[in-house]
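Chemist: Here's a structure for you.
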Amino acid sequence: METVSVEEGLDFAPGMVSQKCLLCMCKLESGGCKPIGCRMDVGSLSCGYFQIKQPYWIDCGKPGKDWKSCSNDINCSSKCVQQYMKRYATHYRCPLNCEGFAREHNGGPNGCHSSRTLKYWELLQKIPGCKGVKFS
């Protein structure tokens with residue numbers, strides 16, 4: 001599959017999550033869409049552009065060489081997000097828009113329906129260029 005570059009140097013994998021939505025999620029997760037390595041988050045390590053935890057990487061099909069290197073590679077990590085959404089967003093009948101995907105990413109399986117992921121969506125909407133992001 002072909003990748004789409006939304007900003008110089010950022011080649012997101014294609015899929016059901018729009019490139020704009022991936023960019024907004026990436027900016028929120030890594031403070032500007034950067035390969036920031038791993039850090040502790042709610043008792044376990046979260047890594048890379050999308051702050052992917054190991055169970056998330058396993059659930060997305062273990063793309064790439066390993067969890068940490070995939071998380072710090074923009075194409076591999078965005079492929080993981082796309083595959084995770086293909087697996088869970090449809091299964092849990094999440095809204096197939098940026099809000100549904102962002103909340104599912106933040107909250108895990110069925111996170112799109114959890115009130116605890118609303119704050120994440122509100123934070124994403126405050127990122128310049130991300131307010132009102134739907135599909136494009």
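Keep in mind that glycine also has a Cβ here, set from the backbone N, Cα and C atoms.
So Swiss-Prot says this about it:
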ACT_SITE  E29  active site, proton donor
ACT_SITE  D41  active site, nucleophile
BINDING   K53, Q54, P55, Y56, W57, I58, D59, Y84, Y92, H105, N106, G107, K119  substrate binding site
DOMAIN    14-130  domain 'I-type lysozyme'
MUTAGEN   E29 to A  Loss of chitinase catalytic activity
MUTAGEN   D41 to A  Loss of chitinase catalytic activity
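Looking at the shown structure, can you explain where the listed features end up?
Modeler: Secondary structure at E29 (mutagenesis position), taken from DSSP and collapsed to helix, strand or coil, is helix. Long-range Cβ neighbours of E29 (mutagenesis position) (same chain, at least 6 residues apart, Cβ-Cβ under 8 Å): Y49, F50, Q51.
Taking Cβ-Cβ distances under 8 Å and a sequence gap of 6 or more within the same chain, the neighbours of D41 (mutagenesis position) are Q51, K53.
All protein chains included, Y92 (substrate binding site) registers 14 other Cβ atoms within 10 Å of its own Cβ.
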Chemist: Which one of these binding-site residues, K53, W57, has the sparsest Cβ neighbourhood, judged by other Cβ atoms within 10 angstroms?
Modeler: K53
Chemist: Rounded to whole angstrom, what's the largest C-alpha distance between any two of K53, Q54, P55, Y56, W57, I58, D59, Y84, Y92, H105, N106, G107, K119, listed as binding substrate?
Modeler: 26
Chemist: I'd like the number of other C-beta atoms within 10 A of the C-beta of N106 (substrate binding site), please.
Modeler: 22
Chemist: When the number of other CB atoms within 10 A of each residue's CB is tallied over all shown chains, which of the binding-site residues P55, D59, K119 has the maximum?
Modeler: D59
